[in-house]
Amino acid sequence: MNPLQLLQPLPAEIKGTKLLAHWDSGATITCIPESFLEDEQPIKKTLIKTIHGEKQQNVYYVTFKVKGRKVEAEVIASPYEYILLSPTDVPWLTQQPLQLTILVPLQEYQEKILSKTALPEDQKQQLKTLFVKYDNLWQHWENQVGHRKIRPHNIATGDYPPRPQKQYPINPKAKPSIQIVIDDLLKQGVLTPQNSTMNTPVYPVPKPDGRWRMVLDYREVNKTIPLTAAQNQHSAGILATIVRQKYKTTLDLANGFWAHPITPESYWLTAFTWQGKQYCWTRLPQGFLNSPALFTADVVDLLKEIPNVQVYVDDIYLSHDDPKEHVQQLEKVFQILLQAGYVVSLKKSEIGQKTVEFLGFNITKEGRGLTDTFKTKLLNITPPKDLKQLQSILGLLNFARNFIPNFAELVQPLYNLIASAKGKYIEWSEENTKQLNMVIEALNTASNLEERLPEQRLVIKVNTSPSAGYVRYYNETGKKPIMYLNYVFSKAELKFSMLEKLLTTMHKALIKAMDLAMGQEILVYSPIVSMTKIQKTPLPERKALPIRWITWMTYLEDPRIQFHYDKTLPELKHIPDVYTSSQSPVKHPSQYEGVFYTDGSAIKSPDPTKSNNAGMGIVHATYKPEYQVLNQWSIPLGNHTAQMAEIAAVEFACKKALKIPGPVLVITDSFYVAESANKELPYWKSNGFVNNKKKPLKHISKWKSIAECLSMKPDITIQHEKGISLQIPVFILKGNALADKLATQGSYVVNCNTKKPNLDAELDQLLQGHYIKGYPKQYTYFLEDGKVKVSRPEGVKIIPPQSDRQKIVLQAHNLAHTGREATLLKIANLYWWPNMRKDVVKQLGRCQQCLITNASNKASGPILRPDRPQKPFDKFFIDYIGPLPPSQGYLYVLVVVDGMTGFTWLYPTKAPSTSATVKSLNVLTSIAIPKVIHSDQGAAFTSSTFAEWAKERGIHLEFSTPYHPQSGSKVERKNSDIKRLLTKLLVGRPTKWYDLLPVVQLALNNTYSPVLKYTPHQLLFGIDSNTPFANQDTLDLTREEELSLLQEIRTSLYHPSTPPASSRSWSPVVGQLVQERVARPASLRPRWHKPSTVLKVLNPRTVVILDHLGNNRTVSIDNLKPTSHQNGTTNDTATMDHLEKNE
């Protein structure tokens, strides 16, 4: 509109009343006569500024018309009788042609659609006219956004606000594309520069055309947002129910989410940072939890009156048989979308075609199939190099899982790689490549699937194999499947009978069928002749839990489901009869090298505190060829059940069978034991010996032992034979009868069985009166309650066997990991034996937890006194102090100390960098170049740049050992002096230290050393500086006298001798086991690393070790302690490895 026309009154209408409106360029909000707002509810309050001052006013959200065009906006009450319009509410009044960055070739897209359409010529011309008529509907620019005039969405959070997130590193190639998007959205008001307490990282995603899509990671925000109850229908359900008529159209709404406004109170949640500046969304952002549901609900509501339309997020599908009707309905859709404020992308749209692409599939009149684009992606798949690539490939394959009947079985080996992956690495083999190619070939040759006809009943055909179930869905009159379903049985389901596996598959099929039935009956065809008869399946034949059987049986009562037996599917008939069981033919015992007959028995115990007395009997026999008993055992077991006795007898026989070469037969009369050993034991072993309720099995130790024996000797056969029966062979009857007799004897003698004391040879001789070294003769030794005891002055003590002494010490020590004396006193309460203290010390030295936690009980050797350089400037010690409080832009101070004189130079720097170090030392080396520079291992001193600088000047670099400041004690001492002096001089003004550095340097260089009795200035120049308290006699000396005095001072320097070594000190040797101190141990964490080997001794106080990470490191012995076990003791570091995992 011409700007002059804006000065004229504009026709308006509100609530059916016509009035005038005036465009006000200075208005920030539209003003409505207050009489029209009496029945409205305010949505908030806002502060209004006018020439008369500021005032809080109610804000309303109303709908009115301007020049016949609908306007929805926030307004306030006005005392005038006309409307004052804010320019932001009617932007179309002054609308200029949109100018963004990248122009879309719209004409090219329209010609492409017209060339591919299947519409007759008349309708094609009508479509061409529609392109011109609705030009404002099409997307002319990339990143062009519509403007949906609806009440803004409010993004509500839960009880806790989201936490701001850091920005990820961004690929530099993505920055130009993202910058274009942000610039275009700023021009359209979709983004606004605004600071926020929230931040979401930008995550650019590459597009196929080489550009990048701007995606925001809103996962942290989504955690705090309540999920909208109304959610989108699943794409599979839409594909199964869409109308497939002759002419089909798909429309793509461009940037649909960005057309929906949000309330200003929600802006802060959407904030992100780009190029150091923060932006917020004024529209519904992509990636927000409820964006798809809110957007789809709006589009569905707009198009609800249009027949044969289906909406999935920003994709619109419609289909009709009549071309005229199709074009008429298309125009209605165009008109609705334009009035609503949406923009349509013709690049991704297909109009009036017989086959269109919708939701990733080719949609035809008969059904759906895989697109050429998808098949091309399959052919471009290469073997994955890591876990992420494998998951991406499986995600792509899973998209088409319903197109082949055995998809789950084909991809199962690939999914197994995910479970066995080590971090992000996978073990990909040639077999995996073949399997992947097999899946790709099957998908590329897959046929189209038929559409679901809602007026027909749904047919399900079910089949099963030992490892998987197969399902096909049909329309009642259909010839092609609607979809396939393949289900791989779990470990628990693999143990089911074939009938139960078929019922499991049927259950999975019916869950999916409820979505596909669309209110129609479901016809299930299976190899089961009569579903009602399966209820009579005997309990011993049921492997599944009762709850599963209850679920399966409920389908019999569902009136929507009918079960049929399909005679046309012979491959589905072969299911084992659940009423019969197959048994392997019994071999004659002469075919085995040995035969064990086992039995268990239990009687009621006469002891009221016990329930049973159990015993087991085992007979070892052979047939050469006659029956001959080689050995027999009758063993009491105590208070146990007969079942436990049966299992223990089989375990005993299996252990004895390990010593026999060749096949061995173990016969038991317990059906439970034989069936469990032959059928259930492999599953128990694989799942950790737990039952279906994930609880440990009864008698788990026995079953583990039997499983171990069977794995060590696979030719052990465990066979069930009934007890005393006329139906069993005579050669088995004899062995069973004897084993039963022995088991009964064991159960009866258990009460009078006396346990023999556990004595070794030493204690046995002691009881016989022989003199044993270490046992005093004056004490009395006797046997009581199966234990050897000694009567000592402090009381009666138990003497344990030698094999038990280590366990006793460890048990006493592990209670609280006490020291030698505390552990010894605890043991001495009950026990005594010779050399008890020595055994305690030995075991404590092997406690891994104490080794890495206790402090060292040995001191390192005396401190080495490094030789003082003979001349000034031979050796410099350098280090950084800081960070200090900012002072004129400086934060750090480089300290340089001369090794011979202690003379100090101070250089302020802004950072402890290599460049700052080199710059400062270049000033100093203009006076003299040192031979050696000693420093710690900071980054500024160990960089290649600093090493190159030193090499060019012939300077040797020397470094302190880590975590050992004593190595650079000269400069460390100066650092403490500098900090102390600065603190005292800067009380109340810590940021003024830069100006005081010359004063501090002068003070340090003229301070007397209590040891040397001279100042650094005197040691360097031979005379005092011109400062207070200076020796005035030296100021008048001639140059010859100064040099003579300087030589006298330097030759008289006091060289302290090395102090003598402590009696508790230690010296390192090559090959010695030592433990390195943890630099900064966390609370309740070990203070020492696991033992390492000394590889080289550089000097009495510095060594090279192979550290706990496998690296050679130079360390000071001040940070080491010798390991307790050195000679002949195994360096078992398993415990310490476990404890150091999280260091």
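Just so it is clear, glycine is given a Cβ too, placed from its N, Cα and C backbone atoms.
As recorded in Swiss-Prot:
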type	residues	note
ACT_SITE	D24	active site, for protease activity
BINDING	D252, D314, D315	Mg(2+) 1 binding site
DOMAIN	1-143	domain 'Peptidase A9'
DOMAIN	198-363	domain 'Reverse transcriptase'
MUTAGEN	P152 to G	No effect on RT or RNase H activities
MUTAGEN	P169 to G	30% loss of RT activity
MUTAGEN	P193 to G	40% loss of RT activity
MUTAGEN	D599 to A	95% loss of RNase H activity
MUTAGEN	Y672 to F	50% loss of RNase H activity
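Shown on the structure are the features that Swiss-Prot records.
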residue	record	contacts (Cβ under 8 Å, 6+ apart)
D24	active site, for protease activity	L84, L85, S86, P87
P152	mutagenesis position	P261, I262, T263, S266
P169	mutagenesis position	none
P193	mutagenesis position	L186, K277, Q278, Y279
D252	Mg(2+) 1 binding site	D314, D315, I316, V344, S345, K347, K348, S349
Y672	mutagenesis position	Q643, E646
Legend entry - Protein Cβ atoms within 10 Å of D314 (Mg(2+) 1 binding site), excluding its own: 20
Legend entry - Surrounding CB atoms that lie within 10 Å of the CB of D599 (mutagenesis position), all protein chains: 30
Inset, instruction - Express the predicted model's confidence over the domain 'Peptidase A9' (1-143) as a mean pLDDT, rounded to an integer. - result: 86
Legend entry - Helix, strand and coil residues within the domain 'Peptidase A9' (1-143) as assigned by DSSP: 39 helix, 53 strand, 51 coil
Inset, instruction - Would you mind pulling the DSSP three-state label for D314 (Mg(2+) 1 binding site)? - result: coil
Legend entry - Three-class DSSP secondary structure - D599 (mutagenesis position): strand
Inset, instruction - Write out, in the order they occur in the sequence, the residues of the chain not among D252, D314, D315 that have a C-beta within 8 Å of the mean position of the C-beta atoms of the recorded Mg(2+) 1 site. - result: T250, L251, L253, G256, Y312, V313, I316, S345, K348
Legend entry - Neighbour count (Cβ, 10 Å) for D315 (Mg(2+) 1 binding site): 21
